[in-house]
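First the structure, in the form of structure tokens, and then the observations on it.
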Amino acid sequence: MKVLVINAGSSSLKYQLIDMTNESALAVGLCERIGIDNSIITQKKFDGKKLEKLTDLPTHKDALEEVVKALTDDEFGVIKDMGEINAVGHRVVHGGEKFTTSALYDEGVEKAIKDCFELAPLHNPPNMMGISACAEIMPGTPMVIVFDTAFHQTMPPYAYMYALPYDLYEKHGVRKYGFHGTSHKYVAERAALMLGKPAEETKIITCHLGNGSSITAVEGGKSVETSMGFTPLEGLAMGTRCGSIDPAIVPFLMEKEGLTTREIDTLMNKKSGVLGVSGLSNDFRDLDEAASKGNRKAELALEIFAYKVKKFIGEYSAVLNGADAVVFTAGIGENSASIRKRILTGLDGIGIKIDDEKNKIRGQEIDISTPDAKVRVFVIPTNEELAIARETKEIVETEVKLRSSIPV
């Protein structure tokens with residue numbers, strides 16, 4: 001089975017074509033600047049050949065048409081025609097409370113995605129554009145929707161409810177949803193394999209650390225707590241997001257600075273985090289370099305980030321009543337040995353000790369803990385596209401079996 005995985009953003013469309021026979025990526029591509037001047041599509045195939053093409057991409061449909069051309073190109077393509085693609089898997093950020101798993105796309109699923117537009121106004125609408133374009137260009141090809149929020153639907157009510165009047169939850173769906181679910185699920189499953197235990201018997205803390213960051217407590221293979229909340233703003237300090245703060249700061253700053261609701265939202269989401277503290281950058285590599293040269297604000301930004309992660313690891317150790325492993329993944333989690341060390345230093349009291357030399361190894365799954373550590377620490381590169389492809393394959397094959405078992 002060949003699965004096309006699509007992640008549509010407001011002005012971009014990422015894609016991978018994965019051969020599920022051996023779970024290998026045949027082609028990886030990106031359409032950028034959709035609806036903007038100087039649009040470009042880039043695609044790299046399994047043998048290293050790379051296509052770069054400047055072209056007009058007014059809409060997501062135009063972008064997907066270019067994807068079709070690239071995948072079937074005589075020189076840079078990897079298939080003869082789109083009929084070789086058996087299914088399409090789409091990433092959708094928000095599924096609300098309606099989806100605890102991925103779902104085969106139909107009119108009901110489409111309505112549910114649109115119902116969540118107000119919960120994820122920056123993400124669900126462009127996700128839907130990608131789905132609609134695909135339905136038009138590849139009619140008859142089954143599509144599976146994989147929701148970022150679905151993995152966290154196993155949280156108990158006392159974990160996902162806020163201590164606000166209950167009717168606000170009933171009327172507006174105000175509760176914790178959590179995000180990065182596909183990544184957290186993937187690395188938790190990999191960690192269980194590295195532990196040599198069935199997922200049902202594990203307690204794992206997964207740390208997805210990138211420009212957007214979240215931490216999840218996974219017990220028995222299920223999410224029981226996560227750091228992001230009603231929106232991805234809650235939780236850790238991030239690249240440009242402030243994370244959890246005293247809510248009273250919001251009206252205080254609106255009054256003192258004369259800010260509108262949109263302006264305070266922009267301040268917290270786009271101008272805060274390590275960028276806001278450092279006044280320099282949201283790129284942790286820049287901050288690492290600046291801090292090493294004595295930039296105090298860059299150092300403070302890194303200290304705040306590491307401290308918040310450390311607190312959540314301790315908190316989730318309590319939630320799980322002890323953890324078997326802590327996992328680091330995503331851009332920072334996988335690649336920054338210095339930030340991992342900042343986070344993990346001083347956690348020997350809860351059984352975490354790391355080997356400094358192992359911690360410096362990059363680009364592979366590795367146990368960086370010392371032999372005598374009670375809690376294993378794994379660095380596991382995430383692969384959300386493969387996770388989406390696996391979900392897509394499973395759901396499509398299950399649906400085919402169900403249909404074939406129904407008597408005519």
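Please read every residue number as a count from 1 along the shown chain.
Backbone N, Cα and C atoms are what each Cβ position is placed from, and that goes for glycine too.
Long-range Cβ neighbours of ASP148 (mutagenesis position) (same chain, at least 6 residues apart, Cβ-Cβ under 8 Å): ARG91, VAL92, VAL93, HIS94, GLY95, PHE179, HIS180, GLY181, THR182. Summarising the annotation, Swiss-Prot assigns active site, proton donor/acceptor to ASP148.
Under DSSP, ASN7 (mutagenesis position) is assigned to a strand (E or B) in the three-state scheme. There are 22 other Cβ atoms within 10 Å of the Cβ belonging to ASN7 (mutagenesis position). What Swiss-Prot records for ASN7, GLU384 is Mg(2+) binding site.
In the three-state DSSP assignment, the secondary structure recorded for ILE332 (ATP binding site) is helix. Positions annotated as ATP binding site by Swiss-Prot: LYS14, HIS208, LEU209, GLY210, ASN211, GLY212, ASP283, PHE284, ARG285, GLY331, ILE332, GLY333, GLU334, ASN335.
Annotation comment: Swiss-Prot describes ARG91 as substrate binding site. DSSP gives ARG91 (mutagenesis position) a strand state.
Swiss-Prot gives this note for the published mutagenesis ASN7 to Ala: Almost abolishes catalytic activity. Requires increased magnesium levels for activity. Strongly decreases affinity for acetate.
Record note (Swiss-Prot) on the mutagenesis of SER10 to Ala or Thr: Strongly decreases catalytic activity. Strongly decreases affinity for acetate.
One mutagenesis experiment named in Swiss-Prot is SER12 to Ala, and its note says Decreases catalytic activity. Strongly decreases affinity for acetate. Requires increased magnesium levels for enzyme activity. For SER12 (mutagenesis position), the number of other Cβ atoms no farther than 10 Å from its own Cβ, over all displayed protein chains, is 18.
Record note (Swiss-Prot) on the mutagenesis of ARG91 to Ala or Leu: Decreases catalytic activity. Decreases affinity for acetate.
In Swiss-Prot, the entry for mutagenesis VAL93 to Ala states: Decreases affinity for acetate. The structure shown retains the original residue.
Contacts of LEU122 (mutagenesis position) defined by a Cβ separation under 8 A and a same-chain sequence distance of 6+ are given as SER10, in order along the sequence. A mutagenesis experiment is reported in Swiss-Prot for this position, LEU122 to Ala, and the note states: Decreases affinity for acetate.
Under the heading of mutagenesis, Swiss-Prot lists ASP148 to Ala, Glu or Asn and annotates it as follows: Abolishes catalytic activity. Decreases affinity for acetate, but not for ATP.
The note that Swiss-Prot attaches to the published mutagenesis PHE179 to Ala is: Decreases affinity for acetate. Around the Cβ of PHE179 (mutagenesis position), 28 further Cβ atoms fall within 10 Å across all displayed protein chains.
Where Swiss-Prot documents ASN211 to Ala as a mutagenesis experiment, the accompanying text is: Slightly reduced enzyme activity. Taking the Cβ of ASN211 (mutagenesis position) as reference, residues of its chain lying under 8 Å away and at least six apart in sequence are, in sequence order, MET238, GLY239, THR240, ASN282, GLY331.
Quoted from Swiss-Prot for the published mutagenesis ARG241 to Lys or Leu: Decreases catalytic activity. Strongly reduced affinity for ATP. Taking Cβ-Cβ distances under 8 Å and a sequence separation of 6 or more, the neighbours of ARG241 (mutagenesis position) in its chain are GLY212, PRO232, LEU233, MET268, ASN269, SER272, GLY273.
Its Cβ placed at the centre, ILE332 (ATP binding site) has 24 other Cβ atoms within 10 Å. In the three-state DSSP reading, GLU384 (Mg(2+) binding site) counts as helix. With every protein chain in view, the residue among the recorded positions VAL93, LEU209 whose Cβ has the most Cβ partners within 10 Å turns out to be LEU209. Within the set of recorded positions (LYS14, ARG91), the lowest number of other Cβ atoms found within 10 Å of a Cβ is recorded at LYS14.
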